[in-house]
Amino acid sequence: MKVLILIMIIASLMIMGVEMDRDSCVDKSRCAKYGYYQECQDCCKNAGHNGGTCMFFKCKCA
């Protein structure tokens, strides 16, 4: 039982790490209301993601 709980804790920490990496461009590139979406795409691709979009003036990597 303790092993199962330990595995679940480790898995949740790994998932949290992936989510944090996915948003690695949020602080680097704030999106303007109009345009500048290419900067977000480039930032996410340089960080190793497939691309990104602007949501609520923040860059979200996919």
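Note that the numbers count up from 1, one per residue, in the order the chain is shown.
Placement of Cβ uses the backbone N, Cα and C atoms for every residue, glycine included.
For all the noted positions, this structure keeps the original residue and models no substitution.
Swiss-Prot gives this note for the published mutagenesis Gln38 to Ala: 6-fold reduction in affinity for Kv11.1/KCNH2/ERG1 potassium channel (Kd=72.9 nM). Quoted from Swiss-Prot, the note on mutagenesis experiment Met55 to Ala is: 30-fold reduction in affinity for Kv11.1/KCNH2/ERG1 potassium channel (Kd=303.4 nM). According to Swiss-Prot, the mutagenesis experiment Ala62 to Thr carries this note: No change in affinity for Kv11.1/KCNH2/ERG1 potassium channel (Kd=14.2 nM).
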(request) Between Met55 (mutagenesis position) and Ala62 (mutagenesis position), find the distance joining the two CA atoms and give it rounded to the nearest Å. (result) 12
(request) Would you count the other C-beta atoms found within 10 angstroms of the C-beta of Gln38 (mutagenesis position) for me? (result) 8
(request) Work out how many Å separate Ala62 (mutagenesis position) and Gln38 (mutagenesis position) at their Cα atoms, rounded off. (result) 14
(request) For Ala62 (mutagenesis position), just give me the three-state DSSP call. (result) coil
(request) Return one of helix, strand or coil for Met55 (mutagenesis position), based on DSSP. (result) strand
(message) Using a 10 Å radius around its CB, how many other CB atoms surround Ala62 (mutagenesis position)?
(response) 10
(request) Could you tally the C-beta atoms, other than its own, that fall within 10 angstroms of the C-beta of Met55 (mutagenesis position)? (result) 11
